[in-house]
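Engineer: This is the structure, below, for whatever I ask next.
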Amino acid sequence: MALTVDVAGPAPWGFRITGGRDFHTPIMVTKVAERGKAKDADLRPGDIIVAINGESAEGMLHAEAQSKIRQSPSPLRLQLDRSQATSPGQTNGDSSLEVLATRFQGSVRTYTESQSSLRSSYSSPTSLSPRAGSPFSPPPSSSSLTGEAAISRSFQSLACSPGLPAADRLSYSGRPGSRQAGLGRAGDSAVLVLPPSPGPRSSRPSMDSEGGSLLLDEDSEVFKMLQENREGRAAPRQSSSFRLLQEALEAEERGGTPAFLPSSLSPQSSLPASRALATPPKLHTCEKCSTSIANQAVRIQEGRYRHPGCYTCADCGLNLKMRGHFWVGDELYCEKHARQRYSAPATLSSRA
């Protein structure tokens, strides 16, 4: 329906548009502001703008149409093409409840007739029953499961899921002639694994006669995935270094001979591997605190070791690990305090 609308100005006019030549759609009103000028002029969402102030809007770009509407003098004259179809939330002037009720009943009657025609087209039992092997086929009863294996819909979803979350709850228990995997939650179907048989095998699992149980072949992909998930969850192993350290600490607490713990700063043993493992040497003893060094040791001289925390200046307590030490008598000093005790630098012996 073609009509002309005059929107009183000035701008803004109170509506939005969409479409244009660049969108390959006609220019259409998409939103009208409440209590706006376009609302007062009876402009509605869904109206197609044919002309703006007498100029055809068929070949206009979206930005061009926006510019002409914004810069239009008052009043803004729009030639519209309004569809007769009623949009949701609008009645196109039909405010009578009887008219609306009649339209609603007519739409309901149309829907009912379409459903009846659909049911009549599928009235044949063969057309309604799904084909064998389809995912929508219902599982047969337990009495008819004699020749061909069947699988329930719940197990199909378990087998087709990529992550197999239910496989974490499977636990195997011994059984004569088969192994049974029971799900952790009560009410779930159990999975039975049959030993390989000499006859031809079916690619699908079968149902057990006890009811609700599924039979899996050991060569099936589902069973292999379940086995891989179980083997991948093995308990973490303790590292050999940590085990040696733990044994050394326990032996030291008991007052016995601690086991040998190799260190990056300790001298490497020249004994064969078999002899070194059989009779491990003692741990190094710190010459300052007279305790065993269980982890890292600082080698000062041949047969003299200290903890990294005990390798300090005898005067100021500065750690000498990254600085080196100076001997003054039988004590270790940093460079500053060693020079204070000896004025002649030639008498100092240093070790970097």
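Cβ from N, Cα, C; glycine included.
Here the original residues stay in place, and none of the substitutions has been built in.
Sharing the feature lines straight out of Swiss-Prot:
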- 1-84: domain 'PDZ' (DOMAIN)
- 284-344: domain 'LIM zinc-binding' (DOMAIN)
- Leu80 to Lys: Abolishes cell adhesion to collagen and ability to suppress anchorage independent growth (MUTAGEN)
- Cys313 to Ser: Abolishes ability to suppress anchorage independent growth but not cell adhesion to collagen; when associated with S-316 (MUTAGEN)
- Cys316 to Ser: Abolishes ability to suppress anchorage independent growth but not cell adhesion to collagen; when associated with S-313 (MUTAGEN)
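Looking at the shown structure, what environment does each listed feature sit in?
Structural biologist: Model confidence over the domain 'PDZ' (1-84) is summarised by a mean pLDDT of 90.
Listed in sequence order, Ala2, Leu3, Thr4, Val5, Leu43, Asp47, Ile48, Ile49, Val50 are the same-chain residues six or more apart from Leu80 (mutagenesis position) with CB atoms under 8 A from its CB. According to DSSP, Leu80 (mutagenesis position) sits within a strand segment.
Other Cβ atoms within 10 Å of the Cβ of Cys313 (mutagenesis position) number 20 in total over all chains.
The Cβ of Cys316 (mutagenesis position) has 10 other Cβ atoms within 10 Å, all protein chains considered. DSSP assigns Cys316 (mutagenesis position) to coil, not to a helix or a strand.
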